[in-house]
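Engineer: Pulled from Swiss-Prot, these are the listed features:
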- 55-286: domain 'Dynamin-type G' (DOMAIN)
- Gly65, Gln66, Tyr67, Ser68, Thr69, Gly70, Lys71, Thr72, Lys220, Trp258: ATP binding site (BINDING)
- Thr72 to Ala: Abolishes ATP binding (MUTAGEN)
- Thr94 to Ala: Abolishes increase of intrinsic ATPase activity upon interaction with membranes (MUTAGEN)
- Ile157 to Gln: Increases intrinsic ATPase activity (MUTAGEN)
- Arg167 to Glu: Increases intrinsic ATPase activity (MUTAGEN)
- Phe322 to Ala: Abolishes localization at the plasma membrane; reduces increase of intrinsic ATPase activity upon interaction with membranes (MUTAGEN)
- Lys324 to Asp: Abolishes localization at the plasma membrane (MUTAGEN)
- Lys327 to Asp: Abolishes localization at the plasma membrane; abolishes increase of intrinsic ATPase activity upon interaction with membranes (MUTAGEN)
- Lys328 to Asp: Abolishes localization at the plasma membrane; reduces increase of intrinsic ATPase activity upon interaction with membranes (MUTAGEN)
- Lys329 to Asp: Abolishes localization at the plasma membrane (MUTAGEN)
- 449-537: domain 'EH' (DOMAIN)
- Asp494, Asp496, Asp498, Met500, Glu505: Ca(2+) binding site (BINDING)
Amino acid sequence: MFSWLKKGGARGQRPEAIRTVTSSLKELYRTKLLPLEEHYRFGSFHSPALEDADFDGKPMVLVAGQYSTGKTSFIQYLLEQEVPGSRVGPEPTTDCFVAVMHGETEGTVPGNALVVDPEKPFRKLNPFGNTFLNRFMCAQLPNQVLESISIIDTPGILSGAKQRVSRGYDFPAVLRWFAERVDLIILLFDAHKLEISDEFSEAIGALRGHEDKIRVVLNKADMVETQQLMRVYGALMWALGKVVGTPEVLRVYIGSFWSQPLLVPDNRRLFELEEQDLFRDIQGLPRHAALRKLNDLVKRARLVRVHAYIISYLKKEMPTVFGKENKKKQLILKLPVIFAKIQLEHHISPGDFPDCQKMQELLMAHDFTKFHSLKPKLLEALDDMLAQDIAKLMPLLRQEELESVEAGVQGGAFEGTRMGPFVERGPDEAIEDGEEGSEDDAEWVVTKDKSKYDEIFYNLAPADGKLSGSKAKTWMVGTKLPNSVLGRIWKLSDVDRDGMLDDEEFALASHLIEAKLEGHGLPTNLPRRLVPPSKRRQKGSAE
């Protein structure tokens, strides 16, 4: 599984292909698209102008869902680490937008400080006001997963009577702003209490136009039995069909994305396969980052072109002296007809036009006399960018990506899916080498319980004093812990990396499993006090 992932020097580095294409996109935007946006006030009607940080930033994943669907737990499951300032509980615990990003030390940065940082891609969030900025923060922590991607945690979307309480800022508009800039949108649903509230429907509507980025996760699926899960899945697909409004079916992943034992383990194999598919999607984000930016720039350019035609048409229809206000009202009322006329005259696809009702509302606040007439040179530059410059970048992107070292998201839960017998591999594939454990003469903390673990070990019928990976897996799966967690335990326990466990390694694995079941975390590397005594001696003599 994930055979294309390499553990070499690519970690933390972006391929040269992405840097080259990204710099070209920045130059094209500044020289050919931005002048048109400024001339026709595109930022006042749609999204504000892009900055260098929008092009240079890491891929971002937006996690959204109703309260208590497991959004924060999902993020902590991916990172295998708690997020600073986060809380987990059945009530709406996340009341703000949290940008989870890499940092050398753990800490949080408040929203007002975040939007003035030129290195972060959040400067254009300033117009949403102080109420929103007080509900926005960045959580920084040293984590290998965050070296490749950033994750946006969102407030729990309210349901029932709670959704009538105002947030004090335009929540759907903020979601739309993030949706335009992220690489992947994950919508979480709770299999145990499936519902789509009015606010959630409005939030999903704000994501319209970005359906290609959306992935749906049916979380907490271990709380229901197989027959109930089938009914819940069918109900979810029916509800999504009503809300999303596209004929295409969204990809739905089913699982239980936290590091606790499965409550109903009947569908364990299904959850494993679904988790692997979702992880592949996330791990591929760094490789496809430049392509996504190119795609989003083309989408933006097409909208800017249509916007220029609309604004210039309204300017042309305005009288020079009298009756300006009445004419403005007439033009806004006739906007659907104007859209159809522009579409036929300039041979533009209906999908390139903005939402007519929203455009009518925005136009009410603008002075049409300050609009500009059509500037053919600006439009020619835009058409040249779409027809010539972007087309030249496509083969360059493909060629340079082939020549570059492919790097994916590593660390956290992604590491556990590739460890020992818990990795999906072909029959001839060998277990990958891992990092060696530490050595020390300190007392082994597992000794006091080793007799208990030895009884289990010998009942599993080891061959030549060692337990094979398949036998160990059968026993470990019985603990109902997720495969990604068991994979990390295997990596820590198989100290000599021979793909089998001797009595000491098995005792170590049992100790780590018990610690995890009691709610403790797993170490990133094996601490010196946990390294089996015989392995310390072997390593010492080898040196």
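Our numbering is plain: 1 for the first residue shown, then up by one each step along the chain.
Placement of Cβ uses the backbone N, Cα and C atoms for every residue, glycine included.
If you look for the noted substitutions, you won't find them, since the model keeps the original residues.
These figures come from a predicted structure and were not determined experimentally.
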Engineer: Can you see whether DSSP assigns Lys71 (ATP binding site) to helix, strand or coil?
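Structural biologist: DSSP assigns Lys71 (ATP binding site) to helix.
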Engineer: Applying a 10 Å Cβ distance cut-off over all chains shown, what neighbour count does Lys220 (ATP binding site) have?
Structural biologist: 22
Engineer: Name them in sequence order: residues not among Asp494, Asp496, Asp498, Met500, Glu505 whose Cβ is within 8 Å of the mean position of the Cβ atoms defining the Ca(2+) site.
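Structural biologist: Filtered neighbour residues, in order: Lys466, Ser493, Val495, Arg497, Gly499, Leu501, Asp502.
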Engineer: Report the same-chain neighbours of Met500 (Ca(2+) binding site): residues 6+ apart in sequence with Cβ closer than 8 Å to its Cβ, ordered by sequence.
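Structural biologist: Met500 (Ca(2+) binding site) has long-range Cβ partners Lys466, Leu467, Ser468, Gly469, Ala472, Asp494.
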Engineer: Over all pairs within Gly65, Gln66, Tyr67, Ser68, Thr69, Gly70, Lys71, Thr72, Lys220, Trp258, the annotated ATP binders, what is the largest Cα to Cα distance, rounded to whole Å?
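Structural biologist: Taking every pair of listed residues, the largest Cα separation comes to 17 Å.
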Engineer: Can you count helix, strand and coil residues in the domain 'EH' (449-537) using DSSP?
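Structural biologist: The breakdown for the domain 'EH' (449-537) reads 54 helix, 7 strand, 28 coil.
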Engineer: Count the Cβ atoms, other than its own, that fall within 10 Å of the Cβ of Gly65 (ATP binding site), considering every protein chain shown.
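Structural biologist: By my count, 22.
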Engineer: Per DSSP, Lys327 (mutagenesis position) is which: helix, strand or coil?
Structural biologist: helix
Engineer: What whole-number Å value do you get for the CA-CA distance of Asp496 (Ca(2+) binding site) and Arg167 (mutagenesis position)?
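Structural biologist: It is 55 Å, counting Cα to Cα.
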Engineer: Restricting the comparison to the binding-site residues Gly65, Thr69, Asp498, Glu505, which residue's C-alpha is spatially nearest the C-alpha of Arg167 (mutagenesis position)?
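Structural biologist: Spatially nearest to Arg167 (mutagenesis position) by Cα position is Gly65.
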Engineer: Which one, from the recorded positions Tyr67, Phe322, has the smallest tally of other C-beta atoms lying within 10 Å of its C-beta?
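Structural biologist: Minimum Cβ neighbour count within 10 Å, taken over the recorded positions Tyr67, Phe322, occurs at Phe322.
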Engineer: Between C-alpha atoms, which of these recorded positions comes nearest to Asp498 (Ca(2+) binding site): Lys71, Lys324, Lys328?
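Structural biologist: Nearest in space to Asp498 (Ca(2+) binding site), counting only the recorded positions, is Lys71.
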Engineer: Provide, as an integer number of angstrom, the distance between the C-alpha atoms of Thr72 (mutagenesis position) and Gly65 (ATP binding site).
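Structural biologist: Roughly 10 Å, rounded to the nearest whole number.
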Engineer: Return the residues near Glu505 (Ca(2+) binding site) by Cβ distance under 8 Å, restricted to its own chain and a separation of at least 6 in sequence.
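Structural biologist: Long-range Cβ contacts: Ser493, Asp494, Val495, Asp496, Pro532, Lys535.
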